[in-house]
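Okay, structure first, notes after.
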Amino acid sequence: MAVFLLATSTIMFPTKIEAADCNGACSPFEVPPCRSRDCRCVPIGLFVGFCIHPTGLSSVAKMIDEHPNLCQSDDECMKKGSGNFCARYPNNYIDYGWCFDSDSEALKGFLAMPRATTK
């Protein structure tokens with residue numbers, strides 16, 4: 001009887017698993033990125049990026065290493081010569097930030113952005 005109920009429940013209530021569509025442009029400030037928790041937004045500019053599926057993260061790690069402004073630490077910014085402060089994106093889905101000079105007006109605007117988007 002239990003086997004019959006189990007078999008009929010899968011027939012009556014089929015589950016459809018769809019893969020996330022991780023294509024197109026995105027904003028590093030968008031939560032969840034790319035309209036799906038299964039995707040990640042990789043910035044190519046301060047406010048714009050492209051969507052990827054996490055299986056492509058090894059190529060993303062290489063891109064972060066090669067991108068002059070993407071960073072994971074202040075030391076990385078100094079090593080790349082693109083600033084001395086790594087400002088993290090206010091998005092839990094993004095594990096890196098953007099390099100700034102710590103006394104720049106651009107940094108002040110970037111740090112004010114999360115407050116502006118949550119109001």
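Cβ coordinates come from backbone N, Cα and C, glycine included.
Keep in mind that this structure shows the original residues, not the substituted ones.
The mutagenesis experiment Arg35 to Ala is recorded by Swiss-Prot, whose note states: No effect. Swiss-Prot lists Val48 to Ala among its mutagenesis entries, and the accompanying note reads: Decreased binding to globulin. Experimental mutagenesis at this site is recorded by Swiss-Prot as Phe50 to Ala, annotated: Decreased binding to globulin.
Locations of recorded Swiss-Prot features on the structure.
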| residue | record | CB count, 10 Å |
| --- | --- | --- |
| Arg35 | mutagenesis position | 14 |
| Val48 | mutagenesis position | 12 |
| Phe50 | mutagenesis position | 15 |
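On the backbone, the CA of Phe50 (mutagenesis position) and the CA of Arg35 (mutagenesis position) stand 12 Å apart. Under the three-state DSSP scheme, Phe50 (mutagenesis position) falls in the strand class. The distance from the Cα of Arg35 (mutagenesis position) to the Cα of Val48 (mutagenesis position) comes to 14 Å.
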